[in-house]
Amino acid sequence: MYSTSNRRGRSQTQRGSHVRRTGVKRSYGAARGDDRRRPNVVSKTQVEPRMTIQRVQENQFGPEFVLSQNSALSTFVTYPSYVKTVPNRTRTYIKLKRVRFKGTLKIERGQGDTIMDGPSSNIEGVFSMVIVVDRKPHVSQSGRLHTFDELFGARIHCHGNLSVVPALKDRYYIRHVTKRVVSLEKDTLLIDLHGTTQLSNKRYNCWASFSDLERDSCNGVYGNITKNALLVYYCWLSDAQSKASTYVSFELDYLG
């Protein structure tokens, strides 16, 4: 009946005491010569680019984001890549500041639910979109993300309060839940989706890091993230034949 798919202190210089001595002549020429022979350490040290606040945007839509009744899918928010063009990152880590999302949810009646001889019954259901932080991201042996059921226990929990199953709480935590209770009389219904989630504040900083093992793989996909990945879970529950399509734009503000 159910189906699931995936997708840097302060530096201090101590001054030495200067004692005046008579009868002693010093040759400063040698000292000046030594200064000239000293290597210019600053010029040989590679200065890293300054980290700046930037924003990266990602649109999640298409056939893979269409949910049939009683189904769910899991995906991730793509982080910036280590490139020269902005938005980018200049380190193997970034500070996650805030994520905003805005989009549309479209609920459609299934073809088999149409009644020819009378009015169609209402389609009722619950849609959930959950933003989750993965503290220690890594691809499992199956090569996929944890499913909705594996992370939250069962899709039916969307009717109440979602929580991460005890076995996975050390790795995952919920950052935001968007929930819409739907009652559809016509064939289609459009619902607005929007929200903002703070990832860092004055008391806590959320940093993400990357492996960046090879030049070609210095990107922001889940497989290259080693700390604090952002996952998104979508779920549509309904007893009637129907489908839910999502188009959601994510904007991630970060220091990188």
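The backbone N, Cα and C atoms fix where each Cβ goes, glycine too.
Unsubstituted: the structure retains its original residues.
Here the residue is the original one, while Swiss-Prot reports the published mutagenesis ASP212 to Ala with the comment Delayed nuclear targeting. Counting Cβ atoms from all protein chains shown, ASP212 (mutagenesis position) has 17 others lying within 10 Å of its own Cβ. DSSP assigns ASP212 (mutagenesis position) to coil, not to a helix or a strand.
Long-range C-beta contacts of ASN224 (mutagenesis position), restricted to its own chain and to partners at least six residues apart, with a cutoff below 8 Å, comprise PHE210, SER211, ASP212, SER217, CYS218. Among the mutagenesis results in Swiss-Prot, ASN224 to Ala has the note: Mislocalizes to the cytoplasm. Complete loss of infectivity. The residue drawn here is the original one.
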*Quick one: what's DSSP say for ASN224 (mutagenesis position), helix, strand or coil?*
helix
